[in-house]
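**Student:** The following block contains the structure, expressed as structure tokens.
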Amino acid sequence: MKVSVIIPTYNERENLEELFSRIDNALQGLNYEIVVVDDDSPDRTWEKAQELSSKYPVKVIRRTKEKGLSSAVIRGFKEASGDVFVVMDADLQHPPEVIPKLIEAIKNGSDIAIGSRYVKGGKVENWPFYRKLISKGAIMVGRIALPKIRDIKDPVSGFFALRKEVVEGVELNPIGFKILMEILIKGKYSKVVEVPFTFGIRARGESKLKGKTIFEYLRHIYRLMKWEGEIDRIVKFSIVGLSGILVNEGFLWLFVNLGIPKEIAVIPAVELSILNNFFWNDIWTFKDIRRGSIFSRLLKFHIAALSGAVVNFIVYWILLFLGIHYLIANLVGIVLSFGVRYVINRHVTWAT
């Protein structure tokens, strides 16, 4: 088995000698290569990598037109000759000493082995609070928006290994830095394992984190949601929800005109609208991912509806207390309630 260590670089010249030495020590006895994909660094990182190729098994690709970490990794996949690909940064925050553990996980039957900061035994060194908040928030958004990765603790890790078959013939076109998330959604695999590691302190050079990174990440999630069909589901769920409003209002009018008191008539009207919404979501919105009995799904759907109503009520009263107009307060509550109901239904009622 041959291992290809793929390293996208930009202005990492000062780190290469230590990085290559540590990789070499970690992979003693293994057939491996280092594939450096450099975006024409002003500090001539590519040149330093070429110098070190006399000492280590290094293949250097200098890109003068393309830019970006994710596309550099994809180029590395195409140029690599190994059976297993390892992706890592050049800034020494990904410890090369963990690579053998990733490779061992692949040997033991995993298709993808993720170096994880957020499983037991993993951690991040000396990050300020705002960085931790951004990282955890990004992961939470991704896991909610993309059900396929909801059980993965660190789907945005930049340190991972995979069998080459996972990405062979797969069209990858990520936005920004999070190539792993693209692979987890589009790749060909059945088993993923997370290996804990300590995300270290940057040795030298400057962080690549910029303000636009968050925007690119959200664009990437949106694109993956479209690819997965999640945007279509949300649209269908919204249409069904609107039909439920019509059913609710129509039956409320009917029951009141039949002489049922308004205070009582609202109860069967709400229940009929819930049944309407469940029926259409079950045969239309989520028809391809139905699991378990219809009675189990119906019970979970009622729980989601109740949860949404509670959120609507709480948000409404909080905003009223803050002096927000009651119609605006109610609208905000409805929107947040919709989000809660969709998330619960997608991840619980019609979980995949």
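All residue numbers here begin at 1 and follow the chain in the order shown.
Cβ from N, Cα, C; glycine included.
Every position carries its original residue.
Annotations for this protein, taken from Swiss-Prot, read as follows:
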{"type": "BINDING", "residues": "Pro8, Tyr10, Glu12, Val37, Asp39, Asp89, Ala90, Asp91, Gln93, Arg117, Val156, Lys178, Arg202, Lys208", "note": "GDP-alpha-D-mannose binding site"}
{"type": "MUTAGEN", "residues": "Asp89 to Ala", "note": "Decreases enzyme activity"}
{"type": "MUTAGEN", "residues": "Asp91 to Ala", "note": "Decreases enzyme activity"}
{"type": "BINDING", "residues": "Asp91, Gln93", "note": "Mg(2+) binding site"}
{"type": "BINDING", "residues": "Asp91, Gln93", "note": "Mn(2+) binding site"}
{"type": "MUTAGEN", "residues": "Gln93 to Ala", "note": "Decreases enzyme activity"}
**Student:** I need the nearest neighbour of Asp89 (mutagenesis position) among the binding-site residues Pro8, Asp39, Val156, using C-alpha distances.
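**Tutor:** Smallest Cα separation from Asp89 (mutagenesis position) among Pro8, Asp39, Val156: Pro8.
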**Student:** How many Å separate the Cα atoms of Gln93 (mutagenesis position) and Pro8 (GDP-alpha-D-mannose binding site)?
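**Tutor:** Between the alpha carbons of Gln93 (mutagenesis position) and Pro8 (GDP-alpha-D-mannose binding site) there are 14 Å.
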**Student:** Counting other Cβ atoms within 10 Å of each Cβ, which of the recorded positions Glu12, Asp39, Asp89, Asp91 scores lowest?
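**Tutor:** Comparing Cβ neighbour counts within 10 Å for the recorded positions Glu12, Asp39, Asp89, Asp91 gives Asp89.
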**Student:** Taking just the CA atoms, what is the gap between Pro8 (GDP-alpha-D-mannose binding site) and Asp91 (mutagenesis position) in Å?
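**Tutor:** Pro8 (GDP-alpha-D-mannose binding site) and Asp91 (mutagenesis position) have their Cα atoms 10 Å apart.
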**Student:** Give me the Cα-Cα distance between Glu12 (GDP-alpha-D-mannose binding site) and Asp91 (mutagenesis position), rounded to a whole Å.
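**Tutor:** Glu12 (GDP-alpha-D-mannose binding site) and Asp91 (mutagenesis position) have their Cα atoms 7 Å apart.
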**Student:** Return the residue, from the listed binding-site residues Pro8, Ala90, Val156, with the maximum count of other C-beta atoms within 10 angstroms of its C-beta.
**Tutor:** Pro8
**Student:** Rounded to the nearest Å, what's the C-alpha distance separating Asp91 (mutagenesis position) and Asp39 (GDP-alpha-D-mannose binding site)? Just drop the number here, would you?
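**Tutor:** Asp91 (mutagenesis position) and Asp39 (GDP-alpha-D-mannose binding site) have their Cα atoms 15 Å apart.
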**Student:** If you draw a 10 Å sphere on the Cβ of Gln93 (mutagenesis position), how many other Cβ atoms land inside?
**Tutor:** 20
**Student:** Going by DSSP, is Gln93 (mutagenesis position) sitting in a helix, a strand, or coil?
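**Tutor:** For Gln93 (mutagenesis position) - judged by DSSP and reduced to three states - the answer is coil.
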